[in-house]
Amino acid sequence: MGSGSSSYRPKAIYLDIDGRIQKVIFSKYCNSSDIMDLFCIATGLPRNTTISLLTTDDAMVSIDPTMPANSERTPYKVRPVAIKQLSAGVEDKRTTSRGQSAERPLRDRRVVGLEQPRREGAFESGQVEPRPREPQGCYQEGQRIPPEREELIQSVLAQVAEQFSRAFKINELKAEVANHLAVLEKRVELEGLKVVEIEKCKSDIKKMREELAARSSRTNCPCKYSFLDNHKKLTPRRDVPTYPKYLLSPETIEALRKPTFDVWLWEPNEMLSCLEHMYHDLGLVRDFSINPVTLRRWLFCVHDNYRNNPFHNFRHCFCVAQMMYSMVWLCSLQEKFSQTDILILMTAAICHDLDHPGYNNTYQINARTELAVRYNDISPLENHHCAVAFQILAEPECNIFSNIPPDGFKQIRQGMITLILATDMARHAEIMDSFKEKMENFDYSNEEHMTLLKMILIKCCDISNEVRPMEVAEPWVDCLLEEYFMQSDREKSEGLPVAPFMDRDKVTKATAQIGFIKFVLIPMFETVTKLFPMVEEIMLQPLWESRDRYEELKRIDDAMKELQKKTDSLTSGATEKSRERSRDVKNSEGDCA
């Protein structure tokens, strides 16, 4: 969400006044007359003098609030406009001493009291300097106005100028106050939206301090690193979470049900509200008697227990949950599964990467972290995600299953554990083989078949970024590579094995995606299409297009590399020939000597 304060920024105009640069600042609330008076004051001309602005190439500039801004290098030149007083048949009410009617032509004359010394160069060639004007029937040409009359006129003009000045200052003050109030209101709104982010940062700092303290106090431990703090207690907020409840528009509600939903447009508060809406929309709050306040506390605590990793963060959690929600509607899963299964699918999707440290299972095992030791090298991260999920649910304030009978909770717990453990990509081939075997005679009434289908569904959602439009999917690739490179850099520094697809010196965006799309994503979604044909157009077609796009990108990269090699070869060859010529010249000079 943007600041919004830039719309209230005043405009600055630079004027060239006899070779001196004068800066004039005004707000968008000034009118053309106000701006012209400011320019007159800046240039030393009387107020209400008609002036024109010229650019450096003598083009005229309109004097109004929307006039184009300039810089000190391109100041505008100010020129007074010479207005020729045309004669008009105005009858003078006063008769001259000779009894004649004063209907003779008017002569141009400067008004007494406003005459200013003429500046050199004030009028360009081709302009007409105003001639002095003689009031009709009052004085003969060459006759001076009496001093008392001149003093009276000057006094009146001074009072009028003072009144105009006060009026302009009041208007400017009002505009400035309104401007500041609007900016302050916008800032208050923005600061309110940052409350959750600030609390999240505080929580992360606290966790880092506790982790550092735990590391420094640990001695003679075979584990190199610890991502756990045994004394950490997940304490949710006792009060109702402070994130605002957004009212989703009908367009947002409709878009939320589709895989094309743009997950990058939403702030954490808005994502929390969207997740809350999903539970209400699917009837889970109603069917399982979930307290709405408890649901909000649970979502807030889940948000707090996702780390700020480049990829495995709360936005990824929302991305997976939203894809699961869209598949429920796309494939009409509520007709195939019970509400308990829908609750398991949605809750497992939200919790599937809780407290992810940003380093995968391979690193955990090779570095002998506390997670790997605790779970005996068997899916250490996925086991940890499950443990954190049920630590949160163990808190009464966050237990969204508190009104479910013990047998029902046991079924939900076992289902969530099964699905979260299935997200370990080391088990991908095993799960796919089992599912393909069941696909030959798939039975929706068979519990084993349905469990495998749920495992495939959460796997599809977990790695479904390329199903989304290119502008939504591509930033996720950059985030994932950044996390991979962080891990490979750490593995290099610690002398651990480095996977080629994580090495910043070997992998590119195209090479990273082509194999994954061709051999993991497309086969898995093709299998799902056999049960749900509607998946082909909505999800499989974007995968084919993504594969073709990255293959084309790889061809371009390869061509550029080949061209670079040829260029380097030619350059090195030319350099070698130049060295040989230099040696030949030196040898010939030596022979001559």
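Glycine is no exception: its Cβ is also placed from the backbone N, Cα and C atoms.
Features as listed in Swiss-Prot:
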type	residues	note
ACT_SITE	His312	active site, proton donor
BINDING	His312, Asn313, Phe314, Arg315, His316, Asp353, Asp462, Tyr484, Ala512, Gln513	3',5'-cyclic GMP binding site
BINDING	His316, His352, Asp353, Asp462	Zn(2+) binding site
BINDING	Asp353	Mg(2+) binding site
MUTAGEN	His312 to Ala	Completely abolishes catalytic activity
MUTAGEN	His356 to Ala	Reduces catalytic activity, but has no effect on substrate affinity
MUTAGEN	Met425 to Ala	Induces a 2 fold change in inhibitory sensitivity by BAY-73-9961
MUTAGEN	Ile463 to Ala	Induces a 6-9 fold change in inhibitory sensitivity by BAY-73-9961
MUTAGEN	Glu466 to Ala	Decreased affinity and catalytic activity for cGMP and cAMP
MUTAGEN	Leu480 to Ala	Induces a 6-9 fold change in inhibitory sensitivity by BAY-73-9961
MUTAGEN	Tyr484 to Ala	Induces a 6-9 fold change in inhibitory sensitivity by BAY-73-9961
MUTAGEN	Phe501 to Ala	Induces a 2 fold change in inhibitory sensitivity by BAY-73-9961
MUTAGEN	Gln513 to Ala	Induces a dramatic change in inhibitory sensitivity by BAY-73-9961
MUTAGEN	Gln513 to Glu	2 fold decreased affinity and catalytic activity for cGMP. 8 fold decreased catalytic activity for cAMP without affecting the affinity for cAMP
MUTAGEN	Phe516 to Ala	Induces a dramatic change in inhibitory sensitivity by BAY-73-9961
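Features per Swiss-Prot, on structure.
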residue: Phe314; record: 3',5'-cyclic GMP binding site; CB count, 10 Å: 22
residue: His316; record: 3',5'-cyclic GMP binding site; CB count, 10 Å: 22
residue: Asp353; record: Zn(2+) binding site; CB count, 10 Å: 25
residue: Asp462; record: 3',5'-cyclic GMP binding site; CB count, 10 Å: 21
residue: Ile463; record: mutagenesis position; CB count, 10 Å: 18
residue: Glu466; record: mutagenesis position; CB count, 10 Å: 25
residue: Leu480; record: mutagenesis position; CB count, 10 Å: 20
residue: Phe501; record: mutagenesis position; CB count, 10 Å: 14
residue: Ala512; record: 3',5'-cyclic GMP binding site; CB count, 10 Å: 18
residue: Phe516; record: mutagenesis position; CB count, 10 Å: 19
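When the alpha carbons of Asp353 (Zn(2+) binding site) and Asp462 (3',5'-cyclic GMP binding site) are compared, the span between them is 10 angstrom. For the recorded positions Asp462, Tyr484, Phe501, Ala512, Phe516, a Cα-Cα cutoff of 10 angstroms around His352 (Zn(2+) binding site) retains Asp462. Within 8 Å of the centroid defined by the CB atoms of His316, His352, Asp353, Asp462, the record's Zn(2+) site, lie the Cβ atoms of His312, Cys317, Val320, Ala349, His356, Thr423, excluding the listed residues themselves. Ile463 (mutagenesis position) is 16 Å away from His356 (mutagenesis position) when you measure Cα to Cα.
Between Phe501 (mutagenesis position) and His316 (3',5'-cyclic GMP binding site), the C-alpha separation comes to 21 Å. The distance from the Cα of Met425 (mutagenesis position) to the Cα of His312 (mutagenesis position) comes to 15 Å. Recorded residues Phe516 (mutagenesis position) and Leu480 (mutagenesis position) have their alpha carbons 13 Å apart, per Cα-Cα distance. The most crowded of the mutagenesis positions listed here (His312, Met425, Tyr484) is His312, judged by how many other CB atoms sit within 10 Å of its own CB.
Most other Cβ atoms within 10 A: among the recorded positions His352, His356, that distinction falls to His352. Neighbour list (Gln513 (mutagenesis position), Cβ cut-off 8 Å, at least 6 residues apart, same chain): Glu466, Val477, Ser546, Tyr550.
Here Ala512 (3',5'-cyclic GMP binding site) is positioned 17 angstrom away from His312 (mutagenesis position), judged by their C-alpha atoms. Each residue contributes its Cα atom, and for Asp462 (3',5'-cyclic GMP binding site) and Leu480 (mutagenesis position) these two points are 13 Å apart.
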